[in-house]
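The following features are taken from Swiss-Prot:
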type	residues	note
BINDING	111-139	NAD(+) binding site
MUTAGEN	Ala447 to Asp	No effect on catalytic activity
MUTAGEN	Leu448 to Asp	Partial loss of catalytic activity
MUTAGEN	Leu448 to His or Arg	Converts the enzyme from a mono- to a bi-epsilon-cyclase
Amino acid sequence: MECVGARNFAAMAVSTFPSWSCRRKFPVVKRYSYRNIRFGLCSVRASGGGSSGSESCVAVREDFADEEDFVKAGGSEILFVQMQQNKDMDEQSKLVDKLPPISIGDGALDLVVIGCGPAGLALAAESAKLGLKVGLIGPDLPFTNNYGVWEDEFNDLGLQKCIEHVWRETIVYLDDDKPITIGRAYGRVSRRLLHEELLRRCVESGVSYLSSKVDSITEASDGLRLVACDDNNVIPCRLATVASGAASGKLLQYEVGGPRVCVQTAYGVEVEVENSPYDPDQMVFMDYRDYTNEKVRSLEAEYPTFLYAMPMTKSRLFFEETCLASKDVMPFDLLKTKLMLRLDTLGIRILKTYEEEWSYIPVGGSLPNTEQKNLAFGAAASMVHPATGYSVVRSLSEAPKYASVIAEILREETTKQINSNISRQAWDTLWPPERKRQRAFFLFGLALIVQFDTEGIRSFFRTFFRLPKWMWQGFLGSTLTSGDLVLFALYMFVISPNNLRKGLINHLISDPTGATMIKTYLKV
């Protein structure tokens, strides 16, 4: 489940054993043939956890900027990602039925927002509300991912009416049957209500719309941006903002030499069951308990995953098996196998399946080049939190401020050409020094956590939940400042066993993200 708030996290992972507990690598090779996929793929060789020396995918990728862009789009699991994106959601309104069309040949727009997800709709609505002439461009697709959220965060956004179910308690299981209570209410968001609310804001603010894919953004001699669409329409605008998801490398430039992107994958099902051990009054944030009951660990058990469970009633639940983060994408079929094995071990018998979900979230990777003239927002702007895998709350909360900066830029430059220095003001709003320090900290942790097996991750959480409550709750809620995160790390260091301290020091010295984190923190 893609979560609007913070569901799972990857700041640091440690082992309490005498040596680091590293993940074993088992190659899982699948061959697929894609002939009718719009991305121009011919064939893909996928490795679910193969050796680092093997290529993760070999394909013709006409619509991707490079290998990294392809991985962000779905990589070896792209068929499942497409299945998720193209689900039928008849209850959600079509944008083309609610928004007026962009008027072709009727002068330049102030702003074009490319992408129709939560980030794109929110930014378009907020910008138009400030008096800008805003056009929204992108495929007319519904919201298909299930969303979970800390209730107070959505209340702060004025979106409490979009929550369809609330659990007053949220719990975590590690390696026994005694749960850790989070002490914070958690909600399930209605995809339909969220889509309708953001669309309503676009309608009321006067956003126009074109259902099309964008091929390129170029600059005209007069300084206008020319947004070329695949239907041969070219939309002129004073400024273009890309909000079309993480795989936006053909429209944006990213910093060279940054960390390799990792991926969080999850397979979920909403089902009717005969019986369930989960309390309908409690949302299960993470369940890392052993579910195999086998003395000899199987292939599936070597991949660290946890169960995420939303019990709407005693018999209707949403289950999701999640791989926190991995350098090599964990395949959905393996996640499904693990989920079914887990449910079987728990004695849960499925009577009816209402929906399947394939959640694919790129985490980490490089920041956009903040010198470029085109802007970005949401996942395209690397706003996905490396420690949680989510970006929607940040996108929705920062849309008003970002729109205000864009409006101010355009007001100041009414008779001037938009240039990189002006665009830099908007980039600095998204990525001020404080945000960069936080991100550097989380990237360091992400590089650490992908090394560990299930027991190593459990070891981390046993230490994590010994921290002061404000610390681990603040981490889960993404409210800790960069200074707080330093205190977080120091406290973890103090209460951890000696082997953990040694391991953290070695990782800080040997991994490039350690040097980057220190350098970023030392910048004035």
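The backbone N, Cα and C atoms fix where each Cβ goes, and this holds for glycine too.
Annotated features taken from Swiss-Prot, shown on the structure.
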residue: Leu111; record: NAD(+) binding site; Cβ contacts under 8 Å, 6 or more apart: Ala124, Ser127, Leu132, Lys133, Val134, Gly135, Cys237, Arg238, Leu239, Ala240, Thr241, Ile406, Leu410
residue: Gly115; record: NAD(+) binding site; Cβ contacts under 8 Å, 6 or more apart: Gly138, Val242, Ala243, Ser244, Gly245, Gly378, Ala380
residue: Ala119; record: NAD(+) binding site; Cβ contacts under 8 Å, 6 or more apart: Ala243, Phe377, Gly378, Ala379, Met383, Ser391, Val392, Ser395, Leu396, Ala399
residue: Leu123; record: NAD(+) binding site; Cβ contacts under 8 Å, 6 or more apart: Val113, Thr241, Ala243, Phe377, Gly378, Ser395, Ala399, Tyr402, Ala403
residue: Gly131; record: NAD(+) binding site; Cβ contacts under 8 Å, 6 or more apart: Ala407
residue: Pro139; record: NAD(+) binding site; Cβ contacts under 8 Å, 6 or more apart: Cys116, Ser211, Ser212, Lys213
residue: Ala447; record: mutagenesis position; Cβ contacts under 8 Å, 6 or more apart: Pro259, Gly364, His507, Asp511, Pro512, Thr513
### Message
Counting across all protein chains present, how many other Cβ atoms fall within 10 Å of the Cβ of Gly135 (NAD(+) binding site)?
### Response
27
### Query
How many neighbouring Cβ atoms, not counting its own, are there within 10 Å of the Cβ of Leu448 (mutagenesis position)?
24
### Message
Under DSSP, is Gly135 (NAD(+) binding site) part of a helix or a strand, or is it coil?
### Response
strand
### Task
Please work out the number of neighbouring Cβ atoms within 10 Å of the Cβ of Ser127 (NAD(+) binding site), leaving out its own Cβ.
28
### Task
Could you check what DSSP calls Leu111 (NAD(+) binding site) once collapsed to helix, strand or coil?
strand
